[in-house]
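Heads up, the thing below is written out as structure tokens.
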Amino acid sequence: MTTLTSLQRSEAQRNHIVDLIDKACLRIAPIWPLDSFVAVNPYLGLIDQPFDTVGRYLEQTVGESLFMDHGWFADKIAQGEITDDDLAQAAQQLDPSISLDTIKQQLAVHRQPAPALPLVTNELDRRDAPPVSEFVIEQVSQFMANYYDRGQALWHLPKEASASLFAQWRRYTLINRSASAVGLKQVRQHLLAVPSDAIDALFWALDQINLPESRLPDYLFTLLKTIGGWASWCRYLHFQAGLHGESQHDLRDLLIIRLVWVALVIKETSSAGRQQWRAKLNDWFDPAKLVASPSATATASTKAQSSRIDEILLAAAEQAFRRRINAGLNRQPADAPDQQAERPTVQAAFCIDVRSEVFRRHLEASSPGLETIGFAGFFGLPIDYCRMGESEARLQNPVLINPAYRAQETGDPAIAQHRHARQSRGAIWKQFKLSAASCFTFVESAGLSYVPRLLADSLGWHRSSLPPDAPGLTPEERARLHPQLVKLDGGALSTQEKVDLAEKVLRGLGLTHTFAPIVLLAGHGSSTTNNPHRAGLDCGACAGQAGDVNARVAVQLLNEAAVRLGLIERGIAIPRDTRFVAALHDTTTDHIELLDLDQSGIESDQLSSLTQALKQAGELTRLERLVTLEAQVDTVDAEKQATFRGRDWSQVRPEWGLAGNAAFIAAPRWRTRGLDLGGRAFLHDYDWRHDKEFGVLNVIMTAPLIVANWINLQYYGSTVDNLHQGAGNKVLHNVVGGTVGVIEGNGGDLRVGLAMQSLHDGEQWRHEPLRLSAYIEAPIAEIDKIIAGHDMLNALINNRWMHILHIDDNGIPHRRHAHGDWRPEPI
């Protein structure tokens with residue numbers, strides 16, 4: 001194997017290397033900031049490869065696991081949850097050559113991690129000094145936190161607007177003398193020789209590292225994963241730029257920074273140390289020497305079989321879960337409970353979020369004349385939201401799409417002035433508390449004034465943290481502000497545009513006939529305190545925001561007389577007595593707040609009946625949830641207990657969020673009505689018989705289903721390997737950059753994913769890491785056509801990152817196997 005130096009490389013060869021860099025960067029999944037924290041598939045850049053192949057690759061490059069330990073599966077087998085039939089069927093589908101005895105023998109073997117790709121920084125780690133490997137990560141992380149600060153820091157890193165991320169880091173490192181503390185005495189002198197241009201610095205670093213080009217992809221990926229949190233942040237910036245047709249190279253610069261650090265460490269390493277590192281590196285790249293099991297004679301085939309057995313165990317657990325669902329789906333319309341032959345009294349639309357499944361089930365049981373609908377929580381409105389008096393808008397639709405319209409906050413301009421004045425005073429007070437001149441005397445001079453608030457927070461008397469739109473406003477002022485639908489440039493929509501949008505909303509909801517007198521559109525949000533990841537509990541379809549804005553805008557649109565008149569021409573006749581009402585479902589307390597009732601026109605007796613049904617459903621839902629959260633549930637005053645959890649600033653588990661999610665069902669509601677799905681299924685109402693051109697099906701499979709998969713795999717990754725794909729211990733979180741993210745403790749890499757407390761109750765896992773099983777009641781040919789026409793969906797299904805199942809007219813699920821082969825599922 002040969003390597004080329006910078007002087008020997010042609011322009012084409014240089015471009016090829018840069019292309020390898022960019023491809024390595026695309027292997028990293030993005031992470032959204034805390035104020036819009038949405039779930040992301042942490043394996044997004046790897047879905048072009050089969051599931052088990054990625055499992056081996058992650059284990060061998062960075063020591064990351066893609067599967068639960070064997071003990072977890074063994075417990076399920078011992079408890080009878082996973083049967084021998086489940087194991088045998090999974091083996092038959094994935095690798096018929098593997099017998100049941102082989103699986104059980106492997107189950108008894110403790111899985112040994114493969115040696116991760118060796119890094120030169122590890123060769124300098126000594127017991128009598130801080131680890132060089134940790135120092136490098138810490139130095140990069142501190143710089144990145146300063147560079148990307150979003151208003152948290154009072155002392156800012158000086159930077160030039162035109163300078164690149166790499167150029168800023170180089171200047172920062174030249175004046176930072178901390179490397180000497182870990183024995184790197186000559187870093188500054190070596191760094192002076194590094195070119196200030198990022199691409200030139202890249203080739204300087206590669207000359208020092210001196211790796212054959214064939215080994216670069218694995219090496220580059222491994223380096224990025226050592227700073228995976230900040231790499232994910234830069235990938236987010238790259239992703240956002242791509243949505244707007246722009247280019248962004250911070251992630252490339254970050255990888256070059258990491259490569260330069262490797263080169264600097266190589267220059268500080270003794271000749272013997274370099275030789276030792278290169279010997280280990282050569283062994284790692286030699287398949288005959290790479291060992292992933294206790295036996296030194298392990299071969300590539302046995303390692304592949306071990307990984308395949310791990311996937312067989314996972315597939316068997318998923319089969320066991322689906323068995324419980326399959327039996328419930330096997331019904332005819334006449335078999336479903338409480339089928340309405342007449343006009344329903346209320347139709348209530350909720351987000352497909354798994355938490356809504358519990359509330360919908362209890363609401364339907366509380367009011368037999370009521371129907372519920374499942375739909376993505378942004379209600380099909382591609383909008384952003386701009387507060388009055390502000391110029392920047394926030395996203396209120398899925399992060400995969402750009403907004404087409406704007407919800408503009410309107411009301412008395414004086415309210416916006418009051419808000420600005422109060423927030424300005426708050427900012428001044430905060431600066432006074434934290435500034436270098438006053439911070440040391442602040443506690444002595446003003447500390448006693450905080451005693452009442454400390455007591456209120458500690459005893460749960462204080463309200464939960466305010467939603468993003470509430471700071472600076474009184475409740476009365478908030479009630480006087482309303483969102484108004486406008487164009488992105490602020491112009492008014494024509495009636496035709498409103499009718500087009502209203503038609504899309506109604507057809508997406510499946511509401512084109514038989515309207516109830518009251519149609520409730522309920523967005524959802526949460527109410528927690530001292531929780532940096534609060535947005536992760538809000539609506540993912542609304543970009544990590546509460547869905548009340550979308551619900552209010554949709555209601556205004558659908559109650560407008562001119563819009564209803566235009567809908568008649570589209571074949572949708574809304575009765576004159578039908579009124580749409582907006583609501584907000586608080587998933588922490590399971591309280592439903594009805595919004596803008598002064599504009600609803602609902603009769604008092606109708607309102608009273610609806611309020612009573614919502615209250616009763618909330619009580620039953622709270623009791624069901626609190627059993628999994630509290631050792632003792634107050635059945636008399638569960639609402640107070642749930643509210644206290646949201647207000648308690650020491651509470652690390654105010655709610656379980658979407659823990660337990662494992663299924664997605666797109667079918668008519670009668671198919672699932674009355675089924676107890678345990679808050680584990682995303683429920684999207686869909687009837688293919690009313691979807692003539694299957695446009696709604698296409699939207700469901702390429703938007704809500706993808707979002708559900710992202711959520712599912714975020715929870716999966718955070719559970720199977722919280723060190724690499726999770727956020728660690730929530731108690732130790734410190735916010736970085738205002739809204740950028742969190743670190744664990746006082747240093748280290750940016751953490752991604754979910755904290756352990758969101759997945760584990762201290763004794764057992766509350767999330768069962770299973771790949772999503774998506775049930776769709778639609779013709780197989782149409783499902784196959786959509787899969788074939790959507791690259792991401794195709795990769796997710798064909799490479800086994802999720803399961804897709806068709807429900808036939810008899811209620812029998814058929815699962816899609818390799819090469820598009822559909823087979824009936826056991827019931």
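Glycine residues also receive a Cβ, built from the backbone N, Cα and C atoms like all the rest.
Unsubstituted: the structure retains its original residues.
When secondary structure is read from DSSP and collapsed to three states, C539 (mutagenesis position) falls in the strand class. The Zn(2+) binding site annotation in Swiss-Prot covers C351, D353, H524, C539, and the record cites sequence analysis as its basis.
Here C351 (mutagenesis position) comes close to G374, F375, A376, G377, A522, G523, H524, C539, A541, G547, H585: these same-chain residues lie at least six apart in sequence, with C-beta atoms under 8 angstroms from its C-beta. Listed in Swiss-Prot as a mutagenesis experiment, C351 to A is described as follows: DAB2 no longer restores CAfree growth, still binds Zn(2+).
Around the Cβ of D353 (mutagenesis position), 28 further Cβ atoms fall within 10 Å across all displayed protein chains. The note that Swiss-Prot attaches to the published mutagenesis D353 to A is: DAB2 no longer restores CAfree growth, still binds Zn(2+).
Within 10 Å of the Cβ of H524 (mutagenesis position) there are 26 other Cβ atoms, across all protein chains. When secondary structure is read from DSSP and collapsed to three states, H524 (mutagenesis position) falls in the strand class. Among the mutagenesis experiments that Swiss-Prot reports, H524 to A is described with the note: DAB2 no longer restores CAfree growth, still binds Zn(2+).
Its Cβ placed at the centre, C539 (mutagenesis position) has 28 other Cβ atoms within 10 Å. Quoted from Swiss-Prot, the note on mutagenesis experiment C539 to A is: DAB2 no longer restores CAfree growth.
Other than C351, D353, H524, C539, the residues of this chain whose Cβ falls within 8 Å of the Cβ centroid of the Zn(2+) site are, in sequence order, F350, I352, R355, S356, G377, G523, G525, D538, G540, A541, C542, G547, H585, T587.
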